[in-house]
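Undergrad: Pasting the relevant annotations from Swiss-Prot:
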DOMAIN    56-240  domain 'Alphavirus-like MT'
MUTAGEN   Cys336 to Ala  Complete loss of virus replication
MUTAGEN   Cys337 to Ala  Complete loss of virus replication
MUTAGEN   Trp413 to Ala  Complete loss of virus replication
DOMAIN    775-921  domain 'Macro'
DOMAIN    934-1082  domain '(+)RNA virus helicase ATP-binding'
DOMAIN    1083-1216  domain '(+)RNA virus helicase C-terminal'
MUTAGEN   Leu1110 to Phe  About 20% loss of viral replication,
MUTAGEN   Val1120 to Ile  About 70% loss of viral replication
Amino acid sequence: MEAHQFIKAPGITTAIEQAALAAANSALANAVVVRPFLSHQQIEILINLMQPRQLVFRPEVFWNHPIQRVIHNELELYCRARSGRCLEIGAHPRSINDNPNVVHRCFLRPAGRDVQRWYTAPTRGPAANCRRSALRGLPAADRTYCFDGFSGCNFPAETGVALYSLHDMSPSDVAEAMFRHGMTRLYAALHLPPEVLLPPGTYRTASYLLIHDGRRVVVTYEGDTSAGYNHDVSNLRSWIRTTKVTGDHPLVIERVRAIGCHFVLLLTAAPEPSPTPYVPYPRSTEVYVRSIFGPGGTPSLFPTSCSTKSTFHAVPAHIWDRLMLFGATLDDQAFCCSRLMTYLRGISYKVTVGTLVANEGWNASEVALTAVITAAYLTICHQRYLRTQAISKGMRRLEREHAQKFITRLYSWLFEKSGRDYIPGRQLEFYAQCRRWLSAGFHLDPRVLVFDESAPCHCRTAIRKAVSKFCCFMKWLGQECTCFLQPAEGAVGDQGHDNEAYEGSDVDPAESAISDISGSYVVPGTALQPLYQALDLPAEIVARAGRLTATVKVSQVDGRIDCETLLGNKTFRTSFVDGAVLETNGPERHNLSFDASQSTMAAGPFSLTYAASAAGLEVRYVAAGLDHRAVFAPGVSPRSAPGEVTAFCSALYRFNREAQRLSLTGNFWFHPEGLLGPFAPFSPGHVWESANPFCGESTLYTRTWSEVDAVSSPAQPDLGFISEPSIPSRAATLTPAAPLPPPAPDPSPTPSAPARGEPAPGATARAPAITHQAARHRRLLFTYPDGSKVFAGSLFESTCTWLVNASNVDHRPGGGLCHAFYQRYPASFDAASFVMRDGAAAYTLTPRPIIHAVAPDYRLEHNPKMLEAAYRETCSRLGTAAYPLLGTGIYQVPIGPSFDAWERNHRPGDELYLPELAARWFEANRPTCPTLTITEDVARTANLAIELDSATDVGRACAGCRVTPGVVQYQFTAGVPGSGKSRSITQADVDVVVVPTRELRNAWRRRGFAAFTPHTAARVTQGRRVVIDEAPSLPPHLLLLHMQRAATVHLLGDPNQIPAIDFEHAGLVPAIRPDLAPTSWWHVTHRCPADVCELIRGAYPMIQTTSRVLRSLFWGEPAVGQKLVFTQAAKAANPGSVTVHEAQGATYTETTIIATADARGLIQSSRAHAIVALTRHTEKCVIIDAPGLLREVGISDAIVNNFFLAGGEIGHQRPSVIPRGNPDANVDTLAAFPPSCQISAFHQLAEELGHRPAPVAAVLPPCPELEQGLLYLPQELTTCDSVVTFELTDIVHCRMAAPSQRKAVLSTLVGHYGRRTKLYNASHSDVRDSLARFIPAIGHVQVTTCELYELVEAMVEKGQDGSAVLELDLCNRDVSRITFFQKDCNKFTTGETIAHGKVGQGISAWSKTFCALFGPWFRAIEKAILALLPQGVFYGDAFDDTVFSAAVAAARASMVFENDFSEFDSTQNNFSLGLECAIMVECGMPQWLIRLYHLIRSAWILQAPKESLRGFWKKHSGEPGTLLWNTVWNMAVITHCYDFRDLQVAAFKGDDSIVLCSEYRQSPGAAVLIAGCGLKLKVDFRPIGLYAGVVVAPGLGALPDVVRFAGRLTEKNWGPGPERAKQLRLAVSDFLRKLTNVAQMCVDVVSRVYGVSPGLVHNLIGMLQAVADGKAHFTESVKPVLDLTNSILCRVE
């Protein structure tokens, strides 16, 4: 037996699963988001109605009509996306402000429910005017809306949208109204339930309840809380039945979208409507069963015989179908009514097995059940009778046929053969049955209803109406009637413009003559200031325009206005005609609506009217929120300053380009004459007249949004192909306002002789210009260097000269794409019109250039050669061609081979269009090489630089070279200096090497390569394999030229080294410098010694070296080796030297860097010069830096000398950076916390903590008494009385202090460092032994260059250089200065925020020299301590948060021991300092360095900006080892003073510490240490504790402290600029990221530790979500400063 079907195929299974997953992901990505809260039944209804669309439920709002509104929103999106700029009928008031594409809205005066809708309409924006006119009965304020209704308005528009607003109009009325508007298309959303076709009654379906009384129908959907739809029955019936309107205003009605019984109808004006039958309800889930007995009626003398009064019942289609199948197949003896009733009762119960619904069921009333049983029984009885009769009559017929003789059979056989339409079988006889008989059935199935009725428009003549009624009467009788009246062809709108929102002019020829406004007018910018504000222009442009005045010469001729604007030394021309295209800075298009008879202009949201008056030209500007009049006096204005005009034009250009980059849709492209002209802001037909070739339109006003995607093919070498002449523009444009000069002919070469196998030039198909303009939906996937492009989309959107059809061998209409070609261009398949054949391909020019290409049929045979030939045969043409993937449809050619064949056989500029499946394949297999796009602006600027360069002696080789717009593929190998990039190139890989200098050229030639400098290489790079060494330093115009001319290009270089220098200072080099992305990075250098690597590691973080030289940099020694200088003057002064720029790429054994004073600006502006100079040697480099230029950029001997002086060694250590990762959203409980109101959150926080709004901004506490030291005061203690803050709330939850106040600085100095120090002279051995529990004996510590690098890296990250690091000279005050400044950070507190009496916080920063001296040692000691820490002990923040949280979670049975040090810094004394020095001795630090540290700490001077304090012993918060020694002292105190049982976790950071244990007690020696040092310890022992911004909950983990973080936000000043707010918002986002998986746990735990309600924490998280989303509200407050300072008592020690 065969068993292959039982063999499991893992590959196929995996592919199927991946395809299913991809389909599911695609469905979810394009799902409909359902925002309202819904019941379970409503969700099931929506899922059934919206099939097959995927739904995503995100409940966040309550709607009165949730089901209808979801459907409405979906259909609205479809209508608005298709209609573009349009006229809207009956818009909902709340949608006005959200849809700026609507040019006009037609309303009716409000009545009934409409009044309530207008009261809830927005009171701002365009809706405000509409609301005011609707509620007050006022006329419309502008042309954007009216209250005349759709049928009473005549605003011209080509496209319309009606969303559920045409139920009270018939199709004929709509056709007439569309004709009045000149409308050709109307998208109408209508609710058309099938029950309106039935008699009056009450119909309940699974979705809605419908009540039908004969005239009106009321529909209420499941879950509606207010009245539903209420419409006229006759209109709904006509909308369901009608597919076309005939008469003087013909229409075609097409159903383009349907969701349930909600339809989108596309009404299109068509001269000859054709029959378009349609099935409106193919997915109906109900069948309507008729009851024999109708409802009770009114009393009457005689019983009624009207059959239309009977009642119908909605029955699920599956119930009726199953019931009929069961009854029709029952045995004759088993068929009875009771059996039908039993079966119906069984299938009416809903049965669910697990998650599978086995039987959907039906919840029906008794009346409906009775009607269904009756109808089903009678229908089945009738069918059974027919079955019996048919079998009986058929048997008798068979008996007669079998008894026929030979002659009769022969006679029948001959006549059957002669018949053309042969259908087997025979009808025996006609069964008498009519539609209204009982035998016709009792049910109506909407799934099989077909309608194709026409409605005549009401404007037909009486004769036409009479004949129409006669025809309809004859049809009602069942007779065919040929109407002799043809539909009258009426106007269907302006056909001259293919613009969806074109507003034609309704001009009455009988109106008065047009007023003439010709003349010269003075237009000052000050008169148009309100308009500038409405245009939302920047303040700079408004200010510059206000200082300018223009002279405008207006000429009006034949409904057209020409303006000549004189602005300074510039002249602009504009031409105003109706329908002119206005330039925009985005994809959206605007056309000018100009009515000369009405003296009006309009486009987009702006309109104006003008009139000649005695004072001059009076213009009224109208827009949203703007109604401004301006009068321009006749005459000539004084000439504005050329400098002001140029600055205005440049600023305006920058604004246009910035708006172009940021806008998705775009707005007007503002020209100077458009803002300083009488008809602002319009400037159609803009021309800037300028005789200077370096200014004007070509350089300043260059837009990237063009009318067409013109493909320009780059110049190709003459290879025997047919030359391509210049092709006229293929974009259909409106008639220009002014005659345009003829285009210059393209200097293309003469056609050469055709290649073998190609047709002669005379036989080549020559393409005429093609006009094409349509909406683009294609998507660019890739662009090749030759200009060819790959698109995803429809082939017919292309603007190429030729279209390629996937044809068959006979070139007859077929299926697939060939059928689409036949539908659009049927004449192209006429073989008589073929102008040329090439192999199997046929060329035709009728009705447009088309190539019928024939691919092989892979169903029969795989033939790659024929596939190549199919593409090759389409290249015998002039112009570009748009291709499909030949053969991938019906012929089943794989996508890959067909695509490869096109790549090898196409011409430059061709286009390939892929369907979605092939597009996905291409995106998964697209070329991986990076590409450089050369835009028109870059090409133009590069060519200008080449022209300037070719005029010099060096650049003569570049004469005639051009850079063309396009895309270039390249390979870029980047690497650190000396990484061997050049050595990796072999002669077999390259034809030409381009290098920037002669030295490099000679070096390459010595290796056997053909190397050239950039200018001379222009003769040899065409079509060659090119390697460009030191590519970033090449002049960018030459780099672009060689990259574009080369067949393949491989770039070598270092992006961090010297870029190309603009020696001419023309500004062209930085304008076209390309942004090159390295394809590979090499990080290992074979040249640079170790110390050089450490100095440049800031630019190369991953640099490594193979050099064994450890120290190579020396200062102050005699010059050796090659001299390197920075300027040409220094080169002249030092014979034999080369500049750093010339030495780039070279390698020397020894070098001497000579920095002269004239190189200061160069080195400060380009640190790359210093990097190049430092990386040229392999053994030794002597630096002669008399002016100290290299020191200013962080390269000095002070850092290195101090490092080695302190005992540093060259070597490698473990880096101090701790790897951290972002937690995955594996639970993502944060998603359950939506953004909430910040006001309510902060008010609730204030209530829970007992804080109230503070009447002051800060508090200056009383200054403590100075107990030790000497304080120097300024003569004046000036203070500001108030503070301006930009805050989230006026309730602050932090201790309030004033860091910028001078008195606050004094209070902090004295309070922290002026307190008397309690000295304690004792041995450190006991404390060190106790500390060994956490930090064992450290031993000798090695300080390496790794710590030196980390020090330099930290300085660079802070924006510092090495200039502040000095030689270690203690006589120099700058070496030992300690700077004090007030800290702008206040502590969060749950207690008193004002009357706390505590001084502020400050930082005492040591000098950069001391930081560089001690910093590497302290980093090395810290690394040693981290390596010795026991398990469960955490130091500082040198650990991953997840590891700490896991350790806390593991300590389930522990309590939290917390210690709060008070006055931690000020209580440190000689004993703590001695312990630090003892540990330094233990680590092997030099004794002189330890004694220096002890000296600095024991007696010091803190230097504030205007104050200073001389003091003793205190700990400094800004010294290099602050965190290290504070943490060590904290550990020593805790472990010496307390004993812990079952210690699980201990964490120390500065003065903050926690220990997780089961019990603790104070150790015997604790009292001596606490009393001797004057320590102030506050211990707390509780189940949950706080530590370093997190909540420590044993068994649960370390959770973010939401309350503390939110409280600290209240103290932050979010101003004055947006940068500060952005920083804080990023901090909030980072904090929320920590809450991703533990948000709900935080609510429970944080609320317990602070004793607040969980709702508060929940509300605070929502508030933080709102802040992170940028939805925070800020309040600017000006509050006074409370001064509580008293006199400062000084006492000299």
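Easy rule for this one: first residue shown is 1, then count along the chain.
Every residue gets a Cβ built from N, Cα and C, even glycine.
At each noted site, the model still has the original residue.
How buried are the listed features, and what sits near them?
TA: Here Cys336 (mutagenesis position) comes close to no residue that lies at least six apart in sequence on the same chain with a C-beta under 8 angstroms from its C-beta.
Cys337 (mutagenesis position) is surrounded by 15 other CB atoms, counting those within 10 A of its CB over all protein chains shown.
Per-residue pLDDT, averaged across the domain 'Macro' (775-921), gives 89.
Cβ-based neighbour count (10 Å, all protein chains) for Leu1110 (mutagenesis position) stands at 12.
Counting only same-chain residues six or more apart in sequence, the Cβ atoms lying under 8 angstroms from the Cβ of Val1120 (mutagenesis position) belong to Glu1150, Thr1151, Thr1152, Lys1180, Val1182.
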Undergrad: Would you mind reading off the Cα separation of Cys337 (mutagenesis position) from Leu1110 (mutagenesis position), to the nearest angstrom?
TA: 106
Undergrad: Please report the DSSP secondary structure of Cys337 (mutagenesis position), reduced to three states.
TA: helix
Undergrad: Is Leu1110 (mutagenesis position) helix, strand or coil when read with DSSP?
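TA: For Leu1110 (mutagenesis position) - judged by DSSP and reduced to three states - the answer is coil.
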Undergrad: Looking only at the domain 'Macro' (775-921), how are its residues distributed among DSSP helix, strand and coil?
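TA: Breakdown, helix to coil: 43 helix, 37 strand, 67 coil.
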